[in-house]
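Below you'll find the structure, written out as C-alpha cells, and then a few comments.
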Amino acid sequence: MLFSGGQYSPVGRPEEVLLIYKIFLVIICFHVILVTSLKENGNSSLLSPSAESSLVSLIPYSNGTPDAASEVLSTLNKTEKSKITIVKTFNASGVKSQRNICNLSSLCNDSVFFRGEIVFQHDEDHNVTQNQDTANGTFAGVLSLSELKRSELNKTLQTLSETYFIVCATAEAQSTVNCTFTVKLNETMNVCAMMVTFQTVQIRPMEQCCCSPRTPCPSSPEELEKLQCELQDPIVCLADQPHGPPLSSSSKPVVPQATIISHVASDFSLAEPLDHALMTPSTPSLTQESNLPSPQPTIPLASSPATDLPVQSVVVSSLPQTDLSHTLSPVQSSIPSPTTPAPSVPTELVTISTPPGETVVNTSTVSDLEAQVSQMEKALSLGSLEPNLAGEMVNRVSKLLHSPPALLAPLAQRLLKVVDAIGLQLNFSSTTISLTSPSLALAVIRVNASNFNTTTFAAQDPTNLQVSLETPPPENSIGAITLPSSLMNNLPANDVELASRIQFNFFETPALFQDPSLENLTLISYVISSSVTNMTIKNLTRNVTVALKHINPSPDDLTVKCVFWDLGRNGGKGGWSSDGCSVKDKRMNETICTCSHLTSFGILLDLSRTSLPPSQMMALTFITYIGCGLSSIFLSVTLVTYIAFEKIRRDYPSKILIQLCAALLLLNLIFLLDSWIALYNTRGFCIAVAVFLHYFLLVSFTWMGLEAFHMYLALVKVFNTYIRKYILKFCIVGWGIPAVVVSIVLTISPDNYGIGSYGKFPNGTPDDFCWINSNVVFYITVVGYFCVIFLLNVSMFIVVLVQLCRIKKKKQLGAQRKTSIQDLRSIAGLTFLLGITWGFAFFAWGPVNVTFMYLFAIFNTLQGFFIFIFYCAAKENVRKQWRRYLCCGKLRLAENSDWSKTATNGLKKQTVNQGVSSSSNSLQSSCNSTNSTTLLVNSDCSVHASGNGNASTERNGVSFSVQNGDVCLHDLTGKQHMFSDKEDSCNGKSRIALRRTSKRGSLHFIEQM
C-alpha cells in the first residue's frame, strides 16, 4: 500500500518523506520491544514449574557472553530427594547506584559479592554411604558423591565469579550437608538481572555488597571468607525493568530474617565431606516452607561432564567436626550419633584460591552486631540449649570478637552474659562437654558440690584452640585455672543443690574486656574465667590458682598485676580490679596468680613505673641485709645495757625505749630469716613467718607512736596529768593492737599471707619472700597504719623543734654555740627514734625514685644502729656504767666517784640548763647523777610531778630533782629550795605532787601520794 501510494504521489513531496520516516521508526521500536519480550519469556521458561527437577545453583554468563544470570543449571535425578534450606538471610547491604547503566564497573570500584548458605537435608529413603574408619572409630565419610557433581559446582561458581569461597560440612546425626559460599562476581555481570534471578527462586544471598572505595577488594578465598559488607545504600532495581539500571535508596530496606525450606528433587552434592565446621547462625525468627517451581534449564550440566576451570590451589584438611561455622579455623563440639555414644564425624575443607590480595577491613556497624546479639539472647530465653546450637552460638561470638573495638564496646557486657548463659542452659548427657572456636573456648562439667575434687581447665594453641581438663594442666597451656577441692565448702545449704555444674571460658582475644579507666596499665594476657552455676563465689579458704601466658613476652623488670573483671566498675560497663588477687610468680612469658574468688582473670602490665634493673636490685638487697644485720647487733647491745644497768632504766622514757628496741630487733631477725624460709616453699611455714613479720612491723610502728605520745604528755599536759600503771597500759597498746590487726587478717583468710616473687637477681634466681599477698590487706594494715603513726610522729617532731627555738631565745650568747650542737644531736636522735626516716618511702617514685630508695634502705635498716649511737654511746650516764662495770685499769670508774663529786659540788654548780640533751632531747638539770633518758628533763633522779616524768619548760616553769634523799627545786630565777625525803626518790615513785600556782614560780604541796 505504501508502495502503491508512491505511484500516485509525487516522489519528492516532503510530507510523504516525513511520514515514511515516522513509520520506519515505529517499526524499529516494535522490533526492540519484541526482542526484549522474547528474552524475558526465555528467562521465565527457565523457572517454569516442574516436579521432577530443582534449582541448586545459578550459572551466569561468562565474560563476554550475553546476560544469562537468570539461567539455572542442572537437571537432577528424579529418584533422589533433598531439601535446600536457606539457613539465614541477612539484610542486604548494597552499593552506591548509578542510574544510567547496570554493570558492575559503574556501581563499584571493582566487584560485587554475594554470600549464601544452604543445607542439603536428605530424606529417610535416601541412601547414605557411611565409611567406618576402624582406626579412630569415627566416620570417614557421610555422603558418597561423584566428582562430576563437584566439578559442576566448581564450574558454576568459576563461571559466575572471578573467585569464590565455599566450605561444606557434614553432620551424621542429621544426615545433612551444610555449605556456605561467597562469590566475587565478574565486572561485566548485570547486577539487576542477578537480583531478579535470586528473587524469582525465592533465594536471597546472605550478604550483597561491593568493595568500599577506601579499601581494596578481596582477591583470594581466604579474604573472601573474612569479608563483611560495608553498609551502604542497597541496590533497588525498577520493578518494571528488572534488567534496567538500579536505583539508590535513601534508607536500608528491612529484609525479614527467615529460614526458607524448599522441597525439591536433587541428585547434586559434594564429592567428599568438607573439613570445616560451618557455623549455623542463631535461631531464626521466621520459618517459611514452599515448593519451588522447577526450571527448564537451557544448559543441563548434568547431561554431560564439565571440565573445571583451572584453579591455582586446593587446600584440603580433615578434622572431626559437627559444629557449623564459615570460618577457616576448625571448630569442635560433641553431638551424639545414632550408632555411637559420641561420634566425631570428620569433614573436609575445600578451598579454591586465587592470588592473594590485600586484607579487607571489617566494616560491620553497631546495628548489625546488635541484631546478632539480640538473636542469640532471644534463642537463649527459650530455655534448654542443644549442643549443636550452642556450638553455633560459640562460633558466632568468636566471629564477633574480631569486630572493631569501638563497635563492640557497647555490646561487651551483653556478649559476656550470652557466653555465661550458653554454659548455663547447655543440655548434655555426659559428664563434660567442650565447645571451641577460633577465639573462644567453653567447657562445662557436671559436679557434685558435696564431693568436689580439685579441677583444672586449660587452653592450648591459640592458632587452633583446644581445651583440656587434665590435672595438672599440660605444659604447653596458654591459660589454666585450678579450682581447689574446698571450693564449695562454705556454700549455703540452699545453694549446694544448685551448684551442679562448673563453666570455664577462655577468650583468645580481649575484645570484650576494654577498660577505658586504665591509664598506665595494659592487658598483656589472654582472659580465662570460671563460674559455678552463675553463683557468686568469694572469700575462699584456699585460693584459686590462675596461670596465664603473656601474649607478648614482657621484660622481667616490669611490674604486673593479677586482676579480675568487675562488672560493677565504670558505671556498670565493667573494668579491671585487683581486689582479692595477687601475683604468685612471674616469668617473662607467664604469670601465676592466686585469687580468693571466681570470675574472669587477666594480667595487667604496669607502665607507670619501670622497675629497677637487676644490678640495682642486687645492690639494694645487699644494703638491706647488711643494715638489718648491723641493726640487730647494736639493738641487742642497747637492750642488754638498759636491762643490765638498773639505774638507767628507772624512768618511763627508758622503759619505752626498751620496748621499741625489742620490737625492732625481732623485726630485723625475722626479716633476715624470711628469704631463707621462702626457699623451702612450705605454705604453712611461710604463712607463719609472714604473720610474725607483719606483727612485729606493726609493733615497731606502734612503739614509735607511743614515744611521740609520751612527749606530748611531757610538753603539753605537764603537771596536770597522772596516769596509773603508765607503762603497763603502754605495753597493752604497743603489743596488743598489732595482735588484733593481724588476727583479723588471719580470720578473714590465711591466704592473705604467703610466698611471693619480688623480682629477680642478675643470675635469674627469683627473689621469693614470705609476705602479704593481698593488696587490700597491705594498703590498709601496713600503709594506712603507718601513715597514721607517721603523721602523729611528724606533728610531735614539729612541736619539739618549736620548743627548741623558744629555749634558744633565752640562752646567753656565750652558750649558743654549745647548745646548737646539742640541738642538732637532739633533732637527729628524735628523727630515728620516731621513725621519721620511713617517710622516704613517699618519695620513692618518678625520676628520683632510685635516690630515695637508697636513702630508705640505708636509714631504715640502720635505725637500730642509730638508736644505739644516740641513746647509748652518746649518753654520759650510760658510758659511766660501762666504765664502772665493763672496763678495767685506768678506764675503770670508781663506783661512788660521781656521787661524791656531785654531793660536794652540786650546790655550787647548780644552774638552770634549758638546753635539750643529746640523749633525751630534754632540758638538763644540774642534779643529773645518772642523766637518764627523760624526754624534756634529763635527770636520772627526776621526780615527775604527775608521776610521768614531766616538768615545765615554760618561762616561769619549775624543774626539780632528788639527790640522795634531798629534793632540789629550781625555779628559773636561780633560787634553790631543799627538803629531805627519807624515801628513795630516784625510783620514779615520788610521793610529792606539785602544782604551779602563779607565773612567778611559787609551788604548793597539795597532797602526798
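Just so it is clear, glycine is given a Cβ too, placed from its N, Cα and C backbone atoms.
Don't look for the substitutions in this one, it keeps the originals.
Annotation source Swiss-Prot lists domain 'GAIN-B' at 453-611.
Long-range Cβ neighbours of Phe564 (mutagenesis position) (same chain, at least 6 residues apart, Cβ-Cβ under 8 Å): Trp576, Ser577, Ser578, Asp579, Gly580, Cys581, Cys595, His597, Thr599, Ser600, Phe601, Gly602. In the three-state DSSP assignment, the secondary structure recorded for Phe564 (mutagenesis position) is strand. Here the residue is the original one, but Swiss-Prot notes a mutagenesis experiment at this spot, Phe564 to Ala: Impaired G protein-coupled receptor activity.
Cβ neighbour count for Trp576 (mutagenesis position) (all protein chains, 10 Å cutoff from its Cβ): 23. Under mutagenesis, Swiss-Prot gives Trp576 to Ala with this note: Impaired G protein-coupled receptor activity.
Annotation of the published mutagenesis Thr599 to Val or Ile in Swiss-Prot: Increased G protein-coupled receptor activity; the original residue is retained in the structure shown. In the three-state DSSP classification, Thr599 (mutagenesis position) falls within coil.
Experimental mutagenesis at this site is recorded by Swiss-Prot as Phe601 to Ala, annotated: Impaired G protein-coupled receptor activity.
In this structure, Pro614 (mutagenesis position) is part of a helix by DSSP. Under the heading of mutagenesis, Swiss-Prot lists Pro614 to Ala and annotates it as follows: Impaired structural change induced by deoxycorticosterone.
The Cβ of Met617 (mutagenesis position) has 19 neighbouring Cβ atoms from other residues within 10 Å, across all protein chains displayed. Where Swiss-Prot documents Met617 to Ala as a mutagenesis experiment, the accompanying text is: Impaired structural change induced by deoxycorticosterone.
Quoted from Swiss-Prot, the note on the mutagenesis of Thr624 to Ala is: Strongly decreased G protein-coupled receptor activity in response to dehydroepiandrosterone. Impaired structural change induced by deoxycorticosterone. With a 10 A radius on its CB, Thr624 (mutagenesis position) counts 17 other CB atoms from all the protein chains.
One entry in Swiss-Prot concerns the mutagenesis experiment Leu667 to Ala. Its note says: Impaired structural change induced by deoxycorticosterone. Around Leu667 (mutagenesis position), a 10 Å sphere centred on its CB holds 26 further CB atoms from the protein chains shown.
According to Swiss-Prot, the mutagenesis experiment Phe671 to Ala carries this note: Strongly decreased G protein-coupled receptor activity in response to dehydroepiandrosterone. Neighbour list (Phe671 (mutagenesis position), Cβ cut-off 8 Å, at least 6 residues apart, same chain): Cys628, Leu693.
Record note (Swiss-Prot), mutagenesis Asn763 to Ala: Strongly decreased G protein-coupled receptor activity in response to dehydroepiandrosterone. The unchanged residue is displayed.
Here Swiss-Prot describes Thr765 to Ala as a published mutagenesis experiment; the accompanying note says: Strongly decreased G protein-coupled receptor activity in response to dehydroepiandrosterone.
If you draw a 10 Å sphere around the CB of Met853 (mutagenesis position), it holds 20 other CB atoms from the protein chains shown. Under mutagenesis, Swiss-Prot gives Met853 to Ala with this note: Strongly decreased G protein-coupled receptor activity in response to dehydroepiandrosterone. Impaired structural change induced by deoxycorticosterone.
Residues or ranges marked as 3beta-hydroxyandrost-5-en-17-one binding site in Swiss-Prot: Asn860. Annotation for Asn860 (3beta-hydroxyandrost-5-en-17-one binding site): same-chain Cβ neighbours under 8 Å, separated by at least 6 residues, are Gly627, Thr837, Trp838, Phe840.
When the Cα atoms are compared, Met617 (mutagenesis position) and Met853 (mutagenesis position) turn out to be 10 Å apart. Taking each Cβ in turn and tallying the other Cβ atoms within 10 Å, the top scorer among the mutagenesis positions Thr599, Phe601, Pro614 is Phe601. A Cα-Cα distance of 20 Å separates Leu667 (mutagenesis position) from Met853 (mutagenesis position).
Across the domain 'GAIN-B' (453-611), mean pLDDT in this model comes to 84. On the backbone, the CA of Met853 (mutagenesis position) and the CA of Pro614 (mutagenesis position) stand 14 Å apart. Across the fold, the C-alpha of Thr624 (mutagenesis position) and the C-alpha of Pro614 (mutagenesis position) stand 15 Å from each other.
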